[in-house]
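A.B. asks: Sharing a structure with you now.
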Amino acid sequence: MKFLVFLGIITTVAAFHQECSLQSCTQHQPYVVDDPCPIHFYSKWYIRVGARKSAPLIELCVDEAGSKSPIQYIDIGNYTVSCLPFTINCQEPKLGSLVVRCSFYEDFLEYHDVRVVLDFI
């Protein structure tokens, strides 16, 4: 029993600490981004402005009355197409990099960020 608990913790930690996700899409076409967060985790999508891990994040979706809607920014253009499922126009973010924040908790008190790198077909 102790071994199963230990194995569960190791599996969760290993899955939770993914740093980067590489995905392929056709440039300037709508693309449903694969969520790299582990199953049963919550996710929020951002653009990280700058290269540092401590760089500010721009949220791409907002919760409105039980549904998620894309936030449109002048500097980003129409990058986010839909939030459920998370869909973007396949292009490099103008201000930085695409990041998904994964958390087991709905309030995101503990989280881990995964950078999503797009490979254009």
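Any Cβ shown, glycine's included, is placed from N, Cα and C.
A natural variant is reported in Swiss-Prot for this position, Lys2 to Gln, and the note states: In strain: Theta/P.3. Sequence annotations record features per position, and here Swiss-Prot assigns domain 'SARS ORF8 Ig-like' to 19-121. In Swiss-Prot, the entry for mutagenesis Ser24 to Leu states: Partial loss of hIL-17RC binding. The structure shown retains the original residue. The note that Swiss-Prot attaches to the published mutagenesis Ile71 to Asp is: Complete loss of hIL-17RC binding. According to Swiss-Prot, the experimentally introduced change Leu84 to Ser is described as follows: Complete loss of IL17RA binding. Here the residue is the original one, while Swiss-Prot reports the natural variant Asp119 to Ile with the comment In strain: Delta/B.1.617.2.
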A.B. asks: Which residues, sitting 6 or more apart from Ser24 (mutagenesis position) on the same chain, put a CB under 8 Å from its CB?
C.D. replies: Leu118, Asp119, Phe120, Ile121
A.B. asks: Taking the Cα atoms as reference points, how far is Ile71 (mutagenesis position) from Leu84 (mutagenesis position) in Å?
C.D. replies: 13
A.B. asks: What residues, ordered by sequence, lie under 8 A Cβ-to-Cβ from Leu84 (mutagenesis position) and sit at least six positions away in the same chain?
C.D. replies: Ser67, Lys68
A.B. asks: State the mean pLDDT for the domain 'SARS ORF8 Ig-like' (19-121).
C.D. replies: 94
A.B. asks: For the domain 'SARS ORF8 Ig-like' (19-121), give the DSSP counts of helix residues, strand residues and coil residues.
C.D. replies: 0 helix, 55 strand, 48 coil
